[in-house]
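Presented below is the structure to which this report refers.
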Amino acid sequence: MLAARLIILLSFYWLSASAIDPADPLFVDLPHGKIRGRDNGFYYSYESLPYAEPPVGELRFEAPQPYKQQWTDTFDATQPPVTCMQWNQFIFGDNKLVGVEDCLTVSIYKPKNTSQSSFPVVAHMHGGAFMFGEARQNGHENMMREGKLILVKISYRLGPLGFASTGDADLSGNFGLKDQRLALLWIKQNIASFGGEPENIIVVGHSAGGASVHLQMLREDFAQVAKAGISFGGNAMDPWVIHQSARGRTFELGRIVGCGQASDSMELKNCLKSKPAGEIVSAVHSFLVFAYVPFAPFGPVVESPDAPEAFISQHPVDIIKSGKFAQVPWAVTYNTEDGGYNAAVLLEKQASSGRELIFDLNDHWFDWAPYLLFYRDSMTTIKDMDDYSRKLRQEYLGDRRFSVESYWDLQRLFTDILYKNATELALDLYRKHGKSPVYAFVYDNPANTGIGQFFAKRTDVHFGTVHGDEYFLIFENLARGPEMRSDEEIISRNFLNMINDFVVSGNGTMTFGNCVLQDNVGSNKFQLLSITKNGCENLQLESFP
C-alpha cells in the first residue's frame, strides 16, 4: 500500500514541480504555492516547510498524511524549525519537557556556488535515541562552505508520540519512521525546485539517525527515493533500536496519564488522543530507573503483519536474511569509545554525596545493567538476566570494583554491547545476503571536548573517541567546542568529499582521503577502514578488534 501511494504521489509532484525564480533565488514555487527563503551570505536557507498534516487530534498516533494546504500568500521559510515535543536528556534539571506536537517539517540549505547549476542532495536524520533531538541540533555551515551539496534536515515524531505501540493494527507504532519516509518522498518530489538532483539523493544520520537510515533501507522501495545511505554510530542491529515489550510499556503509559481503564488497544489510543501531549511526553520520566536510563524507553517495533501501512513486519535480521531490502550502497560506522555517551554520566559527581554515580554500580549492578545495556526485555527470567550481568562484569572488570579508575573498562563494555558488536553483526549479515556495496569505518581520534565531558561535567578523565566525535566534524554540534584542530579540519574535509563522491558515484565506490573503502559483500573477512589523526588504513579482519 505504501509503495502504491509512493508511485501516485511521485507522479503528481513531478508534474507539478517548478524551479527557483532566476531573478531572485530566495523565492521558490512549490505545488502548495510560493515560498521565501533567507540569504545567509554563503548559502540560502528554506526552513520549516511542512511535508505532512499536523499530527494532532485525530491524527495523533496515526501514519502521517501528506500536507494538503494551498498557500494564498508567500510562505515565510525564514523561521528555524521547531522542536518536536520530547523529554530531552540534554536539558539539565527536573523538567526536561520541550517542543510542540505540530512539527513535521523539512529545512533546506543550498550553497551559493555559481560553478554548479545543480547539486547532489543529503537528506539528514538527527539522532537522539528516538526520544529527543531536533533538526537544529546539528549545524550545516561546514557543508555549505564546501559548496557541493544541498542539505535537507528532517523533523519527525519522537518518544511516545512517535513510537508508542500496542503491537497490533490499532496502535501499530513506528510513526516517527513513517514521518521520515514521507519526508524522503517530499524531498524526492520537490528538491529539483531548489536546484537539487532528485536522482542523486543520499540519506545520512547519526546514532538513532543512523539506525533510522538503516531501517529506511530495509524497505525495498527505499531505492525509489534515494540511491545510498550512511549510518554513523548507529544501525538497526543495535540492541536499543527494536523494542520487544512495547505493548506493556504503552499500556503503562496509558495508566500513568489516566487511561488505565482502557481494555483494548483502540480504547487506549482513543483515550491517549484526548490527553494533552505534554502529559504523555512527560510520562517518560516514569520509565527511567535513574538519570536518563534507559535512554530509549520508546522506539521502533516490528509491526503486526495486518497493520495498515506497516513500516516493517519482520525483525531487521530476518529482513536482511530474506534479501528483501533495498539493494543500494550502504556505509556503517562506529567510534572506538562510542559507549562513553552512555557511561560518562556515571562520572558526574552527585550533589548529595559528592561522589560519582559509578560507585553505586557496586550495589546496583544487577538492577541497573539490564536497563543500561538493553537486555531487560530480551530475557525471560531474572536468573537469565543476573547470569548475563555477572558474566559481563567478570569479562570486562574481573574482580575489580566499579570506580573512576575502572571507568575505561566500563565504557569498553558499553561500546561493545551497544554499538560495536551490532556493527559487526550487520556487516556479517550483509556480506552473506547483500548484493550492493557495503562499507565500514572505525574512527579513533578523540575530540578535545565532546559528549563525554558534557555528561560527566569534568575534563580530568580521558574519554577517548566518544559517540559523535566524527559526526560533529561534518555537522557542528554544541556538545563539542567550535574550533577544530588542524588534523580535524583535514578529516572534516575528507568526510564531506566522501559523502559527495559516494552520492554521485555511478558504481557505488567510496573514498576517504587517499583510501578507497573495500566492499564487504561476498568477502570472507571484514573490510574495515581505520581513520585516525595520522590518516587512514584498510584493515582485513576475522573479527572486530
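Start at 1 and count along the chain as shown; that gives each residue its number.
Using the three backbone atoms N, Cα and C, a Cβ is placed for every residue, glycine included.
Listed features, source Swiss-Prot:
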- Ser207: active site, acyl-ester intermediate (ACT_SITE)
- His467: active site, charge relay system (ACT_SITE)
- Leu6 to Arg: In strain: GB8E (VARIANT)
- Ser11 to Arg: In strain: GB4E (VARIANT)
- Phe42 to Asn: In strain: GB8E and GB336E (VARIANT)
- Val98 to Ala: In strain: JR50E, GB8E and GB115E (VARIANT)
- Phe130 to Ser: In strain: JR341E (VARIANT)
- Ala291 to Gly: In strain: JR50E (VARIANT)
- Ala307 to Thr: In strain: GB115E (VARIANT)
- Val461 to Ile: In strain: GB336E (VARIANT)
- Glu537 to Val: In strain: JR50E and JR341E (VARIANT)
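In sequence order, Phe130, His467 are the recorded positions from Val98, Phe130, Ala291, Ala307, His467, Glu537 with a C-alpha within 10 Å of the C-alpha of the residue listed as 'active site, acyl-ester intermediate'. Secondary structure at Glu537 (variant position), as computed by DSSP, is strand.
In this view, the densest Cβ surroundings among the variant positions Phe42, Phe130 belong to Phe130, judged by other Cβ atoms lying within 10 Å. Same-chain residues at least 6 positions away in sequence with a Cβ under 8 Å from that of Ala291 (variant position) are, in sequence order, Val345, Leu357. Around the Cβ of Glu537 (variant position), the number of neighbouring Cβ atoms within 10 Å comes to 11.
If you take the C-beta of Val98 (variant position) and look for same-chain residues 6 or more apart in sequence within under 8 angstroms, you find Thr83, Met85, Gln86, Asn88, Ile91. Across the structure, Val461 (variant position) and Ala307 (variant position) are spaced 49 Å apart at their Cα atoms. Sequence-distant contacts (6 or more apart, same chain, Cβ under 8 Å) of the residue listed as 'active site, charge relay system' comprise Ser207, Gly233, Asn335, Asp338, Gly339, Gly340, Tyr341, Tyr419, Ile451.
Around Ala307 (variant position), the C-beta neighbours below 8 angstroms that are at least 6 residues distant in the chain are Asp168, Ala169, Ser172, Ser313. Look at the Cβ of each of the recorded positions Ser207, Val461 and count the other Cβ atoms within 10 Å; the largest number goes with Ser207. Look at Val98 (variant position): DSSP puts it in a strand.
In the three-state DSSP reading, Phe42 (variant position) counts as coil.
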